[in-house]
Structures are given as structure tokens and as C-alpha cells.
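Here the structure comes first, spelled out in C-alpha cells, and everything after it is commentary.
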Amino acid sequence: MTKLLIALILFSICWKPYSAEPIASFFDGLDSRNECKARLDRRLTGFSGLLYSHSKYGQEPYNTSRNCVLMLVAPIGYSIRVRALQFDVASTENARTCEKDTLHVFDHETTLDPESYAPARIDDITSPGPIIGQFCGHFENRILNTSSHNALTLWWHSNPNGSNSKGFKLHWGSFRVSKTGNCVTGEFSCGNGECIPIESACDRFADCSNGEDLIHSRQMAANCQNIELDPLTTVSGVFVLLFSATIILSLCGFIMFVCCLCKCLKSTIPIKGASSHTTTTTATDYKPDPPQFYPPSPPKMPPPSAASSYTPRLHHHFEGPLVPSETSAFHSSNRMQNHYSVNSDINGDYTYVRNDVHRNLL
């Protein structure tokens, strides 16, 4: 059970389902479709898209000495809204004037046919309409401008001096304002009177001005197929509560198991210094420990004085013949007494003791 819960958690973290991405284009690209052009002969048509300042956005600063013009055209009946997701363009101290590198926005005064590359009027070639915005500096997630009809023209130019700024990443989308407040089939209602194409509601970018198209429940109600789901935010509160309780109980059970295991291992480990045979000892197996002490040494007697010229010698106490009438017991005791008795010197100067000599020799 614990392994299954861990697998679900890892799956919810690592799982990133496919989400619909708008088509990405570049002001200053490497191929012919994204080539920088200085005239109104390049168009991007559709419901929405992403637009980068240059092909190596995020890797290198934008290119210098660029003069690129690009037209955005939506289906007839829709307007265009441009949002800056990331914007980093070098500017002067007064960012309102944007005297150096600048992105200009022009609003067309007439409706353009998205199916035709020929302009509706010849004047559109040289005059895309009034300028409604110019941008530089640094900001994020900001709506730049909204068109009056179905077309906007963007003009991006950079000076030859160079800059370390990253450039910009724009998202443009189409919408229309419903007079009745209702959207037709194939559209998504933003809830504020705006309607957007259902394809735009199923991506991960805000096409509604209020961001209503990023709510997962609204996307699922619109039958969006390719949406990025977060399991922890799309499930019900009861499921989240049960899932959390299961994780907590599993952790408590694991902690209790570890504690019991440690307790069992501690009880089986023998104590240091304890005897392993405490109940099976017998009298035959018992061996007393040797004593941890030694008997005291005998006292040392002082050596005989060198001042005396007398050298002790062994006297023969039995120089004469023994009396035959003495009993064997008397003879034995007399011999023992003579052997260990104290003998005096003839002169009476020094007493010789056999035991003392033996002790000194030891």
C-alpha cells in the first residue's frame, strides 16, 4: 500500500500531459517563413500564436540593426489582443519615450481578408494605421494593445549599438464581444461578454481578458481534450482528505514497525560481560578462578657481620657412639631435635641457625 501511494505521488509530480501550444513565430528568424522584412508583405493569420523577438530567444540577446514589420490577422468578426508574457528591451532613463530599441503597435482602420495577402487598400502598404503603442524596458504578463478590427501591425527595430537584453515573448489571440452576451457553437464564453474560439480556450495561455479560460473546470466543461491537468487541484475535496489521511496512517504504521523492529533487535543482542551458560552449570564443570594474589615473601635477614672473624661451620653433634639402650622413638626425636636445634659455639660468640641460612640462600 505504501509503495502504491509513493508511486502515485511521484506520478502526480512528474506527469506532464500534452497541452495544445499555439504556433510559434519569430520577428527575426532563420528560415524564410520567419525572415525579417521591412515591408507589409508578411502576415500571421489564425486564432492565436506566439511571437518571439529572435530565433535564439532565451539563449542570446536579440540582434542589432533590425527593422522588422509583421502583420497579425484574425478571422473576420474578431479583434486581436496582444499580451507580453516576457519583455526585456533596452531603454533610456525615460522609458516612456523609447528612443532606442522599440516595439511599435499600429491599429488598422479597416477589416482585412485573412485569406488574401493583398491589402484591402493600397494605402495599407505604406500606412498600416495609427500607432497605438510603443514599448521598451522590462515587464511581464501585461496586455499591450487591442485592435479595433481584425488586424494589428507590429514594427520592431533595434539600434546598431547592441544590448545585453533578452528580447520579448508575445502571445496574441482573437476574441469578439457578443452583443447578446451569448456565444455561438465552437466558442468559449469568458463570462464578461467576450467570446473566444474553443481552440484558444484549450491551451495554457489566457485569451480571455479575465483569465477565465485557464480554469480547469471550465476547460473540461468545454470538452477540451489537450489540457494540462493537476491531479491535486482537479479532484474533489473528499478525495484529497481521504488521500491525505491514508498517507498519514501509512507513515504512522511505518514508524511503529521500525520501533518494534529496533526493540526486538535490542532484546536479542547479548549484554557485554554476561555469561551465556547461566543455567546449565554443574559441579563437574565448575572450575574455581585462580587467586589474584601471591603469598607474602619471607622477611630478609641481615647478612652476618663482616667484623667477626669467626666462620660458622657445621658441628657433628653425634661424635660419640649411641647408647644402645635408647628406644627408637627417643632416637628419632633426638635426631630431629639435633637437626633443628640451636647450637652454640664453643666460644659463645655467634649462634648458627640452619633455617636462617636456608632463608638467606633463598
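Cβ coordinates come from backbone N, Cα and C, glycine included.
Residues as originally present; substitutions not included.
These figures come from a predicted structure and were not determined experimentally.
Mapped onto DSSP classes, the domain 'CUB' (36-175) shows 4 helix, 67 strand, 69 coil. Here Swiss-Prot flags 36-175 as domain 'CUB'.
Annotated domain 'LDL-receptor class A' per Swiss-Prot: 182-225, in sequence order.
For GLY167 to Glu, Swiss-Prot lists a mutagenesis experiment annotated as follows: In cas65; reduced AVM neuron migration.
CYS190 to Tyr appears in Swiss-Prot as a mutagenesis experiment; the accompanying note says: In mu294; abnormal Q neuroblast lineage migration. Sequence-distant neighbours of CYS190 (mutagenesis position) (same chain, six or more apart, CB under 8 Å from its CB) are PHE175, ILE196, CYS208, SER209, ASN210, GLU212, ASP213, listed in sequence order.
Counting residue by residue with DSSP, the domain 'LDL-receptor class A' (182-225) contains 13 helix, 8 strand, 23 coil. In this view, GLY167 (mutagenesis position) is surrounded by 26 other Cβ atoms within 10 Å of its Cβ, with every protein chain counted.
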